[in-house]
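For Unk7, Ala8, Ala9, Gly10, Gly11, Ile12, Asp25, Asn85, Ile108, Thr109, Asn110, the entry in Swiss-Prot reads NAD(+) binding site. Feature annotation from Swiss-Prot assigns substrate binding site to Arg72, Arg78, Asn110. For the naturally occurring variant Val63 to Ile, Swiss-Prot gives the following note: In strain: ES694:2. Under its natural variant annotations, Swiss-Prot gives Thr99 to Asn the following note: In strain: UD711:2 and VA680:2. Where Swiss-Prot documents Ile107 to Val as a natural variant, the accompanying text is: In strain: SB1, SB31, SB95, SB96, SO661:2, OR803:4, UD711:2, JO757:2, JO436:1, KK427:2, UD827:1, UD892:1 and VA680:2. Annotation of the natural variant Gly127 to Asp in Swiss-Prot: In strain: ES694:2; the original residue is retained in the structure shown.
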Amino acid sequence: MKVAVLXAAGGIQALALLLKTSLYDIAPVTPGVAVDLSHIPTDVKIKGFSGEDATPALEGADVVLISAGVARKPGMDRSDLFNVNAGIVKNLVQQIAKTCPQACIGIITNPVNTTVAIAAEVLKKAGVYDKNKLF
């Protein structure tokens, strides 16, 4: 089973430590995170990818976790988060729909109540929506 963690350069690194699989973020430090995690002595292989194209991280993925986006800062309200994070989630889900449409997708990008709905609409438009695989 292959798990892809999208936005692996942020605070999700602790989870990536447990999963040790395919990491992606637009931040150029992501391959370095992968190297750091690869030094942990297990049989699991880990790869890190950065840049605008998440395809290499998504190829063959059975599970995709999206944690990408900006965190809420003091003075921000949920609509501020939505304005930024909705576009990020939309872009990543479009790439998932093309590269690994059969994958289960977990979204923890805030505001979750709207980012999951956006993901559902993107998947429906691509003809690959499965209500049992989006959470």
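Along the chain as shown, residues are numbered 1 onward.
Here the Cβ of each residue, glycine as well, is placed from N, Cα and C on the backbone.
Nothing has been swapped: the model has the original residues at all the noted spots.
Positions of the features from Swiss-Prot, shown on the structure.
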| residue | record | contacts (Cβ under 8 Å, 6+ apart) |
| --- | --- | --- |
| Unk7 | NAD(+) binding site | Tyr24, Asp25, Ile66, Ser67, Ala68, Gly69, Thr109 |
| Val63 | variant position | Met1, Lys2, Val3, Ala4, Ala103, Cys104, Ile105, Gly106 |
| Arg72 | substrate binding site | Arg78, Asp80, Leu81, Asn110 |
| Thr99 | variant position | Ala54, Thr55, Leu58, Glu59, Ala61 |
| Ile107 | variant position | Leu65, Ile66, Val89, Thr115, Val116, Ala119, Leu134, Phe135 |
| Ile108 | NAD(+) binding site | Leu65, Ile66, Ser67 |
| Gly127 | variant position | none |
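When every Cα pair among Arg72, Arg78, Asn110 is compared, the largest distance found for this substrate site is 8 Å.
Cβ packing within 10 Å was compared across the binding-site residues Asp25, Arg78, Asn110, and the lowest neighbour count falls to Arg78. For the substrate site, the Cβ centre of Arg72, Arg78, Asn110 serves as reference, and the other residues of the chain with Cβ at most 8 Å from it are Met76, Asp77, Asp80, Leu81, Phe82, Asn85, Pro111. Look at Asn110 (NAD(+) binding site): DSSP puts it in coil. DSSP gives Asp25 (NAD(+) binding site) a strand state. A strand conformation is recorded for Val63 (variant position) in the three-state DSSP classification. For the recorded site, Gly127 (variant position), the DSSP three-state label reads coil.
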